[in-house]
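First comes the structure, then the notes that go with it.
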Amino acid sequence: MADGDSGSERGGGGGGGGGPGGFQPAPRGGGGGGGGPGGEQETQELASKRLDIQNKRFYLDVKQNAKGRFLKIAEVGAGGSKSRLTLSMAVAAEFRDSLGDFIEHYAQLGPSSPEQLAAGAEEGGGPRRALKSEFLVRENRKYYLDLKENQRGRFLRIRQTVNRGGGGFGGGPGPGGLQSGQTIALPAQGLIEFRDALAKLIDDYGGDEDELAGGPGGGAGGPGGGLYGELPEGTSITVDSKRFFFDVGCNKYGVFLRVSEVKPSYRNAITVPFKAWGKFGGAFCRYADEMKEIQERQRDKLYERRGGGSGGGDESEGEEVDED
């Protein structure tokens, strides 16, 4: 996908006379919406949201099939051509958090200098190096997020690649779910609007994904309902320039904790299965206690070097006076 018109030459889709249509719950009957031949197997569209950003149209559709609940993001370009991304609801939540980081970074950027714009013109109007980049990896999919700039403005380019393997939530086309990379370009001015719309869909339709991921019997009425029907809420902490996100989720393998480390320049994450939480917690507590003892010993040695012994002599003299 070429970069033009704030990121894409395909961004000329009609601005939609009706404007943003708000959230539209869709009929829950079975029906299309899935990509490829497998997409018609009882895929339900639960909600749809349209956004008109500059001269582009974006659609966010929450869908559900036998593999779980997922989100499709479509950018409609000139002539009705579309670029689509498919995200599980868990990845959509990570994507929402990443958008928050890009929004903060974009807000801190100053206007482009004439020299920078001239350099972009000499390069044919193509995007310069990324102003900020992150990537997400989940199962057989990778998502690359790059905040870029060309003569038309700044934009967030989001590219999805799918490795060969089992088909994903959307039932991707091709043998074994193989699918060429898809890219959308979101004008930077619409980042907040896009993030807020995504967050609303996640709040409204992401809560049951844990039950869906558990498969048959994992719902509230099944034997696993107590485990998959309710999970702890996610949280985050900030340390210096880093942010750590703690998100509890579940899939067919069980409950897990995803710990994401986010800095302005990169994002990394680990997944800890539920059965290892106690060991991880014990290890953290043990190291915290050991470091506390080490710090206390170091403080004691420092006091001694600064003449702590003289204080002891004063106490001795004081005791002798009292005895007299």
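Cβ coordinates come from backbone N, Cα and C, glycine included.
Here the original residues are kept at every noted site.
Secondary structure from DSSP puts Lys82 (mutagenesis position) in a beta strand. The annotation that Swiss-Prot gives for the mutagenesis experiment Lys82 to Ala reads: Reduced transcriptional repression of ACTA2 and MYOCD. No effect on homodimerization and thermal stability. Reduced ssDNA-binding and interaction with MSY1; when associated with A-159 and A-267.
In sequence order, Tyr143, Tyr144, Asp146, Gly181, Gln182, Thr183 are the residues near Arg159 (mutagenesis position), counting only same-chain partners six or more apart with C-beta under 8 A. Here the residue is the original one, while Swiss-Prot reports the published mutagenesis Arg159 to Ala with the comment Reduced transcriptional repression of ACTA2 and MYOCD. No effect on homodimerization and thermal stability. Reduced ssDNA-binding and interaction with MSY1; when associated with A-82 and A-267.
Quoted from Swiss-Prot for the published mutagenesis Gly215 to Ser: Reduced transcriptional repression of MYOCD.
Here Swiss-Prot notes a mutagenesis experiment, Pro223 to Leu, with the remark: Reduced transcriptional repression of MYOCD.
Quoted from Swiss-Prot, the note attached to the mutagenesis of Arg267 to Ala states: Reduced transcriptional repression of ACTA2 and MYOCD and ssDNA-binding. No effect on homodimerization and thermal stability. Increased interaction with MSY1. Reduced ssDNA-binding and interaction with MSY1; when associated with A-82 and A-159. All protein chains included, Arg267 (mutagenesis position) registers 21 other Cβ atoms within 10 Å of its own Cβ.
Quoting Swiss-Prot on the mutagenesis of Arg297 to Gln: Reduced transcriptional repression of MYOCD. According to DSSP, Arg297 (mutagenesis position) sits within a helical segment.
Figure note: comparing Cβ neighbours within 10 Å for the mutagenesis positions Lys82, Arg297, the maximum is reached by Lys82.
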